[in-house]
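Colleague: Please see the structure below; I have some questions.
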Amino acid sequence: MTTAVERKYINIRKRLDQLGYRQTLTVECLPLVEKLFSDLVHTTESLRQSKLSAVKAEKESANFDFVLEPYKLENARLSRENNELYLELMKLREHSDQHVKELKTSLKKCARETADLKFLNNQYAHKLKLLEKESKAKNERIQQLQEKNLHAVVQTPGGKKRSIAFRRQRMQIDEPVPPSEVSSYPVPQPDDPYIADLLQVADNRIQELQQEVHQLQEKLAMMESGVRDYSKQIELREREIERLSVALDGGRSPDVLSLESRNKTNEKLIAHLNIQVDFLQQANKDLEKRIRELMETKETVTSEVVNLSNKNEKLCQELTEIDQLAQQLERHKEEVLETADKELGEAKKEIKRKLSEMQDLEETMAKLQLELNLCQKEKERLSDELLVKSDLETVVHQLEQEKQRLSKKVESFAVTERQLTLEVERMRLEHGIKRRDRSPSRLDTFLKGIEEERDYYKKELERLQHIIQRRSCSTSYSAREKSSIFRTPEKGDYNSEIHQITRERDELQRMLERFEKYMEDIQSNVKLLTAERDKLSVLYNEAQEELSALRKESTQTTAPHNIVSLMEKEKELALSDLRRIMAEKEALREKLEHIEEVSLFGKSELEKTIEHLTCVNHQLESEKYELKSKVLIMKETIESLENKLKVQAQKFSHVAGDSSHQKTEVNSLRIVNEQLQRSVDDYQHRLSIKRGELESAQAQIKILEEKIDELNLKMTSQDEEAHVMKKTIGVIDKEKDFLQETVDEKTEKIANLQENLANKEKAVAQMKIMISECESSVNQLKETLVNRDREINSLRRQLDAAHKELDEVGRSREIAFKENRRLQDDLATMARENQEISLELEAAVQEKEEMKSRVHKYITEVSRWESLMAAKEKENQDLLDRFQMLHNRAEDWEVKAHQAEGESSSVRLELLSIDTERRHLRERVELLEKEIQEHINAHHAYESQISSMAKAMSRLEEELRHQEDEKATVLNDLSSLRELCIKLDSGKDIMTQQLNSKNLEFERVVVELENVKSESDLLKKQLSNERHTVKNLESLLATNRDKEFHSHLTSHEKDTEIQLLKEKLTLSESKLTSQSRENTMLRAKVAQLQTDYDALKRQISTERYERERAIQEMRRHGLATPPLSSTLRSPSHSPEHRNV
């Protein structure tokens, strides 16, 4: 038993030593250790078997994964394609929705435009209908008036009443009445540039802020529409995600689903972040623009604030300086009095100088008044001459009318003589000797009529001679002028001379108006100088009164002697104050010197302005001399015209002597007739030239001629009436020639009138130039007046400031006197100074009395000048009214300036609010920039992680290869070990120790292998996850690129569509413009056709009227007419035949 126990103990001890258990082993715990050791061996064997089964299961699972892998790939490809197709469908839907919206907006615009065009078309059609109705009514009215004005009844010398047609009375107006040359003078308006600039700045700022508000509102509307679109897109995407999640839930592993959900969430986050990045970039751009604008406004505001602060500092400095000046003026009143006396002396000198200038101006005014009187006398003389000339013109026109009527009568007489001779010969041929005793009676009546008319014209000529002789007795000048006018052979000379005289008259009137304006300007200047003189006199009196009051106050400031004993202790303090006062006195002297320099500078400026006014006066005098020279030239021209009139009067006397004989009259009329025939030939030549201009109206004339031809064809069916119409047509041709002559005369008259118009237009242009020069001079004078007013206002302000300073000086003086009562030594010195001041006051009183005497003399002179200027105050009252109006306007402008200041304060408050908003926006921008920077950093971190993971993947793949190689080697070793174990089972007892050690080593290696396998599994999982993430990232990149590409394509397509729409708009606008142009062209054509139609109607009516008049004149003169021809052809019905 002991040997068996010992053997067991030795075996167990060895095994424990082999396994590394070195602890002590007692005999009592030997059975327990045996059991534990047997259990350990059992567990190791079971572990070995489980590992083998696990290896087999892994091999089977690897085979299963290899079989399922192509199905997984195919399923993933199909799902990806499905997702891409669905994304494209969504994009197409969005694009179609946007396109539909744009088409709807364009359709609405087109509908509005079509509605507007329809409305305009209806309006134009309605207007055309109204115009057509009005034209029809007017045409009917014209026809009615023409029918009313066609016929009239005239009693012929034979006692019969015949109806003749009168020409329609016409009134040809070449041009409207010329406008009045003298327009209302522009009222000068004072312009304050500071107020205008502030108002303009405020208005501009308000407009800019309103524009910014509108732009922000538009951007907000755009952003809201974009948010709506994006919300719709997000809803569609979420629906798609839900659909895909439902589709992919069945038969998928939870890991894959979780990974896909993570990828989807990551994609959503990335898309959302991209959208936020884009939105934030756009917001950054807008905010940068806004910040720039606000910075600019801030700079402007800061500049304004700096300017205002500088102004405030300057004002503070000026206030301190004014305080110092007040103190110095208080302590040094004597020097102030001396400077005031000096200024008064200078003011006296200026008053004397201005009085001398006023005297010079009055002398010039007197000279100009004399010249005005002379010019008015010349004007009256010229007006009388113009009246005489107008009478002569009327006489000349009457003579020309009589001459034309006589020429017409002579032509009608010649025609009637020819017709009578023809009738006599025809009567002789038809009726023989029986008709002889009838024709002489007609000739006798005709000759008697001619003699009566001759006697009538003789009487008219004698009456005209009697009128001319009577007017020649009244004034020799008018008689000469009349005779010269009667002797002028042509009307063109009369018109040219009359137009020259009228032109000269107009020029003289303009010269007089200029002189009157110049006199008014001089009077206004004199009035201004008198006003300034009165103001200076008032200021001088006020200054003297203030000086006397100051001196009285200085005499009354003697302190009582009782206070002297109480003030001895304060002597030292008073001495220190005196020293300080002396220092301030020196500073005050320097200030006074500076003020005197400023006053001298202002005086020099005033002297410069006076020199400028003297230069203006010299220029006006030079203009006056030029006008005098022009008047002399006009007189010379008038004398030359009088000589011409004398020569023409002599010629007219010769003509009047020759006109007593009737034969000479007939010869002269024949010569005139020949001249008229020559002029008719010339006018026919001119008409042939002008017929080229009437080609546009020939189409309608041809239509009328065709109608006339048709009527002629109808008339040819009647042979008897055809011969009569031929004769009448010959007569009408003759009258047509006569009318052509009259037309040519009218064209000559029109040419003369056009020349006169051109001359008048030239004269009007010269007058306009002169008026513009006068207006410029008036504006300059107004500017000088405004400058003077500003200078007067500045002087008033300075006087107010001086009064305020004097008041402050008085107050500070009272305080100083109270302090001086406490002083003792100063009282003695002040007593001495008071004595000296009393002496100076006596001298000042004497000077005041002298000044009073001078003032009385000055008042007498002023009263004399006021008596002289009393007559001119009525003329200057209008200028005072204008000045009051200007003053009221200035007050209104001041009120507006205050309003503008209030508005500027409100604008400043708005700017402050805008600054606060800008600060908030800046803070927000900074926060957004920080978020963007964080996103960018995260993006970089993701990229760095991806790169590190790729490197780790490559490293792990290499390690896996090494481990697989090691695994293969280990498996080979295991197989060799198994073979050795099988071989060594027989020698189990011998190799137990070796087997135990090897088993332990094997177990250790197995543990390490399991660890390696678990690590490899984990690495595989990590690799698969990383590959999946890489694929997801690549798909995200691809989708982002596709999105960008599609967005680029959509933007390009939108741009092309916008360009197409713009081209369509331009085409529609061009069509509208072309249609409007065509409408205007058609209207112009309609107007031209209407005018042509009216002209042709007038021509037809005149031709009808002339034909009827010719027929009636032929009937009146007894020519062969259609009814006469019928009487001649049928002698049995005539009364003469009955007598036979």
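Even glycines carry a Cβ here, placed using N, Cα and C.
What you see is the original sequence, not a version with the noted changes.
Copying in the features that Swiss-Prot gives for the protein in this structure:
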MUTAGEN   LYS101 to Ala  Reduced microtubule binding ability but normal coiled-coil homodimerization; when associated with A-104 and A-108
MUTAGEN   LYS104 to Ala  Reduced microtubule binding ability but normal coiled-coil homodimerization; when associated with A-101 and A-108
MUTAGEN   LYS108 to Ala  Reduced microtubule binding ability but normal coiled-coil homodimerization; when associated with A-101 and A-104
Colleague: How many Å separate the Cα atoms of LYS108 (mutagenesis position) and LYS101 (mutagenesis position)?
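Modeller: With the alpha carbons as reference points, the distance is 11 Å.
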Colleague: Report, as a single number, how many Cβ atoms besides its own are within 10 Å of the Cβ of LYS104 (mutagenesis position).
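Modeller: Total other Cβ atoms inside 10 Å, all chains included: 10.
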Colleague: Can you check what DSSP calls LYS101 (mutagenesis position), collapsed to helix, strand or coil?
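Modeller: In three-state terms, LYS101 (mutagenesis position) counts as helix.
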Colleague: Among all the protein chains here, how many other CB atoms are within 10 A of the CB of LYS108 (mutagenesis position)?
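Modeller: LYS108 (mutagenesis position) is surrounded by 10 other Cβ atoms within 10 Å.
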